[in-house]
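Below you will find the structure I want to go over with you.
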Amino acid sequence: MSHILRAAVLAAMLLPLPSMADQAGKSPNAVRYHGGDEIILQGFHWNVVREAPNDWYNILRQQAATIAADGFSAIWMPVPWRDFSSWSDGSKSGGGEGYFWHDFNKNGRYGSDAQLRQAASALGGAGVKVLYDVVPNHMNRGYPDKEINLPAGQGFWRNDCADPGNYPNDCDDGDRFIGGDADLNTGHPQVYGMFRDEFTNLRSQYGAGGFRFDFVRGYAPERVNSWMTDSADNSFCVGELWKGPSEYPNWDWRNTASWQQIIKDWSDRAKCPVFDFALKERMQNGSIADWKHGLNGNPDPRWREVAVTFVDNHDTGYSPGQNGGQHHWALQDGLIRQAYAYILTSPGTPVVYWSHMYDWGYGDFIRQLIQVRRAAGVRADSAISFHSGYSGLVATVSGSQQTLVVALNSDLGNPGQVASGSFSEAVNASNGQVRVWRSGTGSGGGEPGALVSVSFRCDNGATQMGDSVYAVGNVSQLGNWSPAAALRLTDTSGYPTWKGSIALPAGQNEEWKCLIRNEANATQVRQWQGGANNSLTPSEGATTVGRL
């Protein structure tokens, strides 16, 4: 054992251990949210297979360092399974996006198996967790020469049993997809095991750090929990439950429930976060003030921590190219900046749509918001309070390092009207319709005790898949020497150098070190920086460097 590793083991033994939930990368309620500090990029749009046929994995590989430098800790990848389907209704056509796959072969319209592995390796090496979109509910059972053979009449398919309509039957415990003839019986032991083994394969061979479960209205949430337990228990997961109260039958309790209650119930049973369609519905149908009614704005942190917030995605929003993509529920252009300002400064796990980030000119604005979120230490379960008496939406968000005051389409004059202390303006966009202030960095922000932004750098941080470089030190903002509370550095554009900005009290002598640990299990400390501690006296814009 090297002296560095020996020191790391000894240090870990002497430090307080995190809870078991923390060790597993789960919330206190055992939900797989990976610590609640993820910022996810949706790594595709609907027309990718037509705009960049057979080349998308190469593009993701080439963009890996940029994605990491932009502040994303995870990427939602397209469905990796082969889909050569096609459809046309006269005015529109499509197919091949992965949502009507026919087998688990990875040589599809996004690129080859080898290109997928290279992209996953590049992203993982840059510190970006790979989350695969998976579609267990249905498949293209009629495609010739597929590598999966599930004969009819043996209980593998929904329509092997009598179908009462769009309700569960003896061969399917969820809603049917379109007519239901393509729906798999995920409760059948062979079908269940087929997916369990494939999820394990994606984790072990293709760098999966988690999964996005498509169309979860089609199968029991408990099945998602079982798959995760059996194949990737410490990984991230999120479910797409796009089903409003009115879509449930009159005898179902969800028919008179709220969107929040419906999606939270799914999360409780699946033990996975869930897309915040409660917030999306308010973005589409309510005023900006109504955005507080999303799952991420719930007064209970156990509700906020499971919310995966988004503005638009490949289904709801527009895409470059043919027919503008799906755009089933697209947010109006005039609210896109306000929506990103909200999800990137508030609780929940935010997802940024690829086209908003890299195609349509919102990238610089989104980068600025990501930096504000990271510096403030806003997490999925951060506290949020809303303030009435003003137009638009006004909220105060308490991060681990700074407090943010957010005003959207509001007549709020200054943050002092709703929060005490010193604040400085962090964001002012859309002619004042988007304003964000942060605590501790106003004029005089260099005075002792005020929070200032310090750039941290750790050199020589070579890591394995699933590990990252962290800064840990002798103040609460640096975790009080606890690896479980250390601050992850997210800029890996110069890998193996890792960088990040951390807000620290000005004028106080502080000490810190670099360390490498597993992202999901804080007890798995791989390496502590050797030698003496790094020392600094924080001031606004200062830089401090450590070396592993």
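The backbone N, Cα and C atoms fix where each Cβ goes, glycine too.
Below are the features I grabbed from Swiss-Prot:
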type	residues	note
ACT_SITE	Glu240	active site, proton donor
BINDING	Asp22, Gln23, His34, Asp37, Glu38	Ca(2+) 1 binding site
BINDING	Asn137, Asp172, Asp175, Asp183, Gly218	Ca(2+) 2 binding site
DOMAIN	446-548	domain 'CBM20'
MUTAGEN	Asp214 to Asn	Abolishes enzyme activity
MUTAGEN	Glu240 to Gln	Abolishes enzyme activity
MUTAGEN	Asp315 to Asn	Abolishes enzyme activity
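I'm curious about the neighbourhood of these features; can you describe it?
Mapped onto three states, the DSSP output places Glu240 (mutagenesis position) in coil. Residue density at Glu240 (mutagenesis position): 19 other Cβ atoms are found within 10 A of its Cβ, drawing on all protein chains shown.
In the structure as shown, the Cβ atom of Asp37 (Ca(2+) 1 binding site) sits within 10 Å of 19 other Cβ atoms. Under the DSSP three-state reduction, Asp37 (Ca(2+) 1 binding site) is assigned to coil, being neither helix nor strand.
In the three-state DSSP scheme, Asp175 (Ca(2+) 2 binding site) falls into the coil class. In sequence order, Asn166, Tyr167, Arg217, Gly218, Lys243 make up the list of same-chain residues 6 or more apart from Asp175 (Ca(2+) 2 binding site) whose Cβ falls under 8 Å from its Cβ.
Residue environment of Asp214 (mutagenesis position) contains 20 other Cβ atoms, counted within 10 Å of its Cβ in all protein chains.
For the recorded site, Asp315 (mutagenesis position), the DSSP three-state label reads coil.
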Which one of these recorded positions, Glu38, Asp172, Asp183, Asp315, has the sparsest Cβ neighbourhood, judged by other Cβ atoms within 10 angstroms?
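Fewest other Cβ atoms within 10 Å, among the recorded positions Glu38, Asp172, Asp183, Asp315, is found for Asp315.
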Counting only residues 6+ away in sequence within the same chain, which have a CB under 8 Å from the CB of Asn137 (Ca(2+) 2 binding site)?
Gly174, Phe177, Asp183, Leu184, Thr186, Asp214, Phe215, Val216, Gly218, Tyr219
Which one of these binding-site residues has the most other Cβ atoms within 10 Å of its own Cβ: His34, Gly218?
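By the 10 Å Cβ neighbour count, His34 comes out on top.
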Report, in whole Å, the straight Cα-to-Cα distance of Asp37 (Ca(2+) 1 binding site) from Glu240 (mutagenesis position).
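It is 20 Å, counting Cα to Cα.
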For Asp37 (Ca(2+) 1 binding site) and Asp172 (Ca(2+) 2 binding site), determine the Cα separation and express it in whole Å.
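One finds 35 Å between the Cα atoms of these residues.
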By CA distance, which of the binding-site residues (His34, Glu38, Asp172) lies nearest to Asp315 (mutagenesis position)?
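So, of the listed binding-site residues, the one sitting closest to Asp315 (mutagenesis position) is Glu38.
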List the residues in the vicinity of the Ca(2+) 2 site, defined as same-chain residues other than Asn137, Asp172, Asp175, Asp183, Gly218 with C-beta within 8 angstroms of the site's C-beta centre.
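After dropping the recorded site residues, what remains is His138, Arg158, Gly174, Arg176, Phe177, Gly180, Leu184, Thr186, Phe215, Arg217, Tyr219.
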Within the domain 'CBM20' (446-548), how many residues are helix, strand or coil going by DSSP?
9 helix, 52 strand, 42 coil
